[in-house]
Amino acid sequence: MKKMLFMNKKEKKEEQSPAHSSLAQQHQLAQQQYQLQQQQLQLQYQQHQQQLQLAQQQKQNEQNLAQLSTSTSSNSSVNNTTNTNTNTTNSSSISSNNNNNNNTAVPILKAHDFCGTIMILGHTESGKTTLQRQLEFIYGVTDPTDAKHYQRLIYGNTLATLIRFIENSERLNITLSPDNLARVKRIQSQPVELARNRLPRFPLKLGWDCKCIWEDKVIQSVYNHSKICSEIRTPGRPKYYMDRMFKVFDPSYTPTEMDIISAYDQKDTIQSSAIIHKRFKVDLFGCSGKQSSPKNWVGLHQNYKPNYIFYVVALKDYFSDHLVATQNTDPTIVEMCNNHIHRNLLLESLNSFETLTKSELFDKSLAIYLIFNTSDIFYENIKQYDLKSCFSEYEGGNDPEKAVSFISNKFTKFLQNKDKPYKSHIVNLLDKNNVREEFEGIFDSLKIDAEKRGFTTPYNQSNSSPVSSIGSNSSRNSRLPNTSVSIPGLYSSDNDNTRLKNVNNNNNNNNNTTTYGSSTFPSSVISTTGSISNSIASAMDNDSSYSNESSPTSSMTLLPTTTTTTTTTTTTATTTDSTNNNNNNATVVIGKGKPPKEPKPVKPPKEPKPPKEPKPPKEPKPPKEPKPIKEPKEKPVKESKPPKEPKPIKEPKESKEPKEPKEPKPTKPPKEKKTSKVDGAAESKKNGADSCGNGGVGSKIKLESGFGSLQGRRKNMEDTHVILNNLMGAVTYNGPPKDIPISYYAVYDGHGGTETSTLLEPTVHNCLVNSQSFRDGDYEQAFRDAYAEADDIVIEKCEKSGSTGVSALLVGNKLYTANVGDSEIVLARAQPNANPKGPVTYEPVLLSYKHLASDDQEKKRVTDLGGMIIFNRLFGSLAVSRSFGDKEYKEGEKKFCVSDPYQTTTDLTARDHFFILACDGLWDKVEYDEAVQFVQRNIKLGKSATEISELLAQDSYDRGSGDNITVLVVILNWN
């Protein structure tokens with residue numbers, strides 16, 4: 001075995017080390033052959049056109065003969081003689097083809113003989129899009145360039161890169177020189193011009209501004225740190241943009257091939273393209289953007305059935321927390337970096353590849369090619385930063401070849417026990433000649449394999465993969481050279497985002513108590529793991545040799561089946577009754593718990609009784625045996641409210657005394673003292689002690705509210721909030737009296753200044769109360785009207801700043817919510833418990849939606865208007881797509897940023913114990929379920945709502961949040 005491996009190594013070296021001249025000759029010969037094939041194809045096409053013309057002429061002659069046959073005999077004889085004399089050259093062809101003309105089909109010429117389908121996979125920013133663009137330029141069927149699109153995109157990349165550097169300098173608490181502050185404002189205003197589809201009016205002046213900002217010592221420090229810190233990294237090739245800024249801003253600028261390849265244009269969908277190499281057609285499908293995660297690879301085989309896989313690995317991203325902390329000399333930057341975890345993209349890519357090797361996509365593919373993307377940055381990094389910081393067992397020092405070999409073995413070790421041909425290639429994807437040299441051999445080998453398997457039909461929507469003309473084909477390629485050693489899996493798999501799990505579990509709760517005030521709210525939860533029922537299976541599906549066993553020593557699990565949510569957040573302006581919407585709207589519930597299953601806990605007492613267990617007809621009667629006779633009489637009456645029964649044992653005792661509310665009152669005085677702190681803090685000074693009471697139909701709620709707010713690591717505090725336990729007592733209301741108590745809570749997270757959020761603090765709820773819809777009792781429409789009116793007021797008074805917002809209106813037992821941007825609200829709902837004596841657990845119910853520019857639905861809305869999402873931001877600048885203010889994005893007919901809110905309406909029950917409103921400074925670091933559990937624990941410890949809010953904000957700060965943090969907690973005490 002060792003001899004064979006040694007021979008394979010030797011043969012591989014001999015194959016991979018030809019002289020440069022011989023390579024050039026081979027390439028020249030290949031080009032000549034390709035040109036000859038193109039000439040032959042053109043000649044065949046011309047012959048085909050001549051055949052078509054001849055067939056048309058023959059058909060015309062037949063029609064003429066038919067017309068002549070109906071004329072007089074004398075005239076027909078003359079005409080037939082004339083026709084015979086004038087068409088002697090075509091008479092033979094007409095007579096010979098007359099009988100078979102209708103049965104003979106004209107041959108269709110193809111530009112290819114064989115074909116294949118390739119899926120390009122890899123981790124984030126590994127070079128997948130770069131590879132696909134390079135292959136399109138080298139072998140593409142059509143010209144991939146769109147000059148106007150890429151000119152605008154590259155212009156946006158250049159501006160977005162500088163804006164990102166400026167924002168990161170603020171995050172790191174380092175200030176640019178005073179001379180550049182005015183230039184910063186001019187640069188930050190340019191995305192607005194881009195939104196209006198205009199290039200800069202004074203391009204040379206803008207280029208000079210960009211040059212001065214780029215050469216600032218602070219920006220250079222941020223750029224150098226971004227190369228090793230994933231938290232402040234700028235996607236794409238920032239240095240390339242900066243070096244070419246004067247060319248980009250030239251009015252006569254036309255993008256080059258390298259400009260197009262270097263342009264960063266994140267797509268969250270599968271990117272498809274077709275190439276042809278020596279009459280071998282390849283359909284490429286690249287998974288970029290959000291599709292880079294392994295959880296999104298589950299349905300790829302069912303939908304595309306790729307024959308081969310290209311897995312791209314970026315070698316330059318191997319930095320760890322310790323390396324970042326020790327390599328930077330700026331104490332301010334080091335302090336900031338200690339507050340967040342640095343992603344090691346190389347290890348993440350290794351984990352993703354291990355997950356891939358245990359998936360159906362890998363098992364059904366014919367071969368896999370590992371593409372190690374070096375680029376110039378890797379060779380620069382390996383000289384400065386030892387790979388040992390990432391892999392403790394590495395002993396190769398700063399030698400690039402040893403480092404590449406070591407990393408390659410880390411990946412190929414997962415393939416050693418797999419019955420799968422594979423091969424690794426080291427390529428600089430930015431070097432067109434290097435890409436051509438490597439992929440000439442790759443496509444030559446793939447063409448041979450496709451020819452053996454008989455893949456002649458290209459990919460289309462009906463067959464989903466090239467179809468073999470041979471049928472069942474059991475031939476397999478031999479294993480490619482493999483020198484890797486099996487090592488047990490040492491790296492933990494990527495944990496699924498808890499936030500995504502929370503949203504995906506909304507279908508698990510069938511007892512919907514939340515309704516929505518608009519028929520176009522985000523409600524669809526669409527699975528991406530569906531199969532194509534009409535797809536035609538390729539020959540590889542019938543190959544029994546594809547079954548592979550997972551390595552028993554691996555620590556990774558199989559690729560999980562997940563679902564992704566695609567939602568719509570547009571709202572309608574028409575008024576709808578909540579009673580009509582109750583049947584059409586769904587509740588966004590996070591967690592599993594189904595209230596209708598609560599009576600099932602009665603079954604445990606049956607188990608110790610063996611004679612009664614095998615009797616199925618007696619199952620509905622057991623409730624009468626373990627409980628007194630009075631309880632079965634109460635159950636038929638209270639079947640509509642099962643949530644109230646699983647409460648602690650004290651509740652049935654209290655149910656016998658419904659007319660005695662004096663027992664819970666001793667616990668209320670301390671709660672009133674806690675809320676008094678809040679009433680004196682934010683616009684609730686008018687609220688008295690009785691304002692905490694909130695009555696409902698058949699029940700009463702005692703409210704306890706509080707807030708916690710931190711400036712955090714930002715230079716300014718741009719958050720504001722409102723707590724009004726008694727809304728009607730705090731505002732001037734001229735409408736009909738409201739007999740039911742109403743409370744209002746809100747958080748406004750400003751950006752670009754404090755003007756907008758400060759103005760929203762007294763404005764939104766006043767607009768809400770003074771609207772006609774509020775007087776009529778249509779609170780859903782009142783929220784829409786209030787948000788629109790408040791936005792108009794803000795736009796008139798605030799030029800540059802903006803703000804997100806989340807609001808909650810509690811009317812009796814109904815909770816109305818609205819939000820724009822990434823400020824959110826979560827309701828804590830008690831889960832049904834089979835054991836009444838057991839602890840109460842809560843599930844988070846998400847009552848808001850994140851309107852980010854990176855969201856699929858929001859991105860579609862913006863791009864349909866002609867907008868651009870660069871670096872997951874609106875024109876590279878604004879992170880949210882819905883907000884108050886942000887005047888520059890709302891001017892003109894095309895409003896790229898809007899203030900239409902996402903709304904929910906919830907009928908609260910005794911199972912709902914508290915809700916949390918907060919800005920993204922909390923939710924970016926704390927998951928929904930974590931926040932609910934945190935509040936639950938502190939309530940048990942007897943802490944007030946204010947204390948809990950402050951502790952929760954501090955917890956987010958300790959986790960490394962660099963934003964302002966504002967948290968509101970409202971506790972619902974039911975009587």
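The first residue you see is number 1, and the count goes up from there.
Using the three backbone atoms N, Cα and C, a Cβ is placed for every residue, glycine included.
Swiss-Prot lists 122-129, 261-267, 286-290, 373-376 with the feature GTP binding site. Here the Cβ of Ser262 (GTP binding site) has 19 other Cβ atoms within 10 Å, regardless of which shown protein chain they belong to. DSSP assigns Ser262 (GTP binding site) to a helix.
With a 10 A radius on its CB, Asn373 (mutagenesis position) counts 24 other CB atoms from all the protein chains. In the three-state DSSP scheme, Asn373 (mutagenesis position) falls into the strand class. One entry in Swiss-Prot concerns the mutagenesis experiment Asn373 to Asp. Its note says: Leads to the formation of very small-sized fruiting bodies.
Asp376 to Ala appears in Swiss-Prot as a published mutagenesis result, with the remark: Leads to the formation of abnormal looking fruiting bodies. Around Asp376 (mutagenesis position), a 10 Å sphere centred on its CB holds 11 further CB atoms from the protein chains shown.
Feature annotation from Swiss-Prot assigns domain 'PPM-type phosphatase' to 704-972.
The feature Mn(2+) 1 binding site is assigned by Swiss-Prot to Asp749, Gly750, with similarity to another entry given as support. Around Asp749 (Mn(2+) 1 binding site), a 10 Å sphere centred on its CB holds 28 further CB atoms from the protein chains shown. Asp749 (Mn(2+) 1 binding site) falls within a strand when secondary structure is assigned with DSSP.
Asp920 to Ala appears in Swiss-Prot as a published mutagenesis result, with the remark: Loss of phosphatase activity; when associated with A-924. Residues near Asp920 (mutagenesis position) in space but far in sequence (CB under 8 A, at least 6 apart, same chain), listed by position: Asp749, Thr804, Gly821, Asp822, Ser823, Glu824, Asp963.
The Mn(2+) 2 binding site annotation in Swiss-Prot covers Asp920, Asp963 and is backed by similarity to another entry. Following the DSSP three-state reduction, the secondary structure of Asp920 (mutagenesis position) is helix.
All chains included, 16 other C-beta atoms sit within 10 angstroms of the C-beta of Asp924 (mutagenesis position). Under the heading of mutagenesis, Swiss-Prot lists Asp924 to Ala and annotates it as follows: Loss of phosphatase activity; when associated with A-920.
If you draw a 10 Å sphere around the CB of Gly286 (GTP binding site), it holds 27 other CB atoms from the protein chains shown.
Close to Asp265 (GTP binding site) in the fold, though at least 6 residues off in sequence, lie Thr129, Leu153, Ile870, each with a CB less than 8 Å from its CB. In space, Glu125 is the closest of the binding-site residues Glu125, Lys128, Ser262, Gly286, Thr374 to Asp924 (mutagenesis position), judged by Cα positions. Put simply, Glu125 is the one of the recorded positions Glu125, Lys128, Asn373 whose Cα lies nearest to the Cα of Gly750 (Mn(2+) 1 binding site). Long-range Cβ proximity for Thr374 (GTP binding site), meaning a same-chain Cβ under 8 A and a gap of 6 or more residues, is found for Leu315, Lys316, Val404, Ile426, Val427, Asn428. Each residue contributes its Cα atom, and for Asn373 (mutagenesis position) and Ser262 (GTP binding site) those atoms are 14 Å apart.
Counting in whole angstrom, Ser262 (GTP binding site) lies 14 from Asp376 (mutagenesis position) by their C-alpha atoms.
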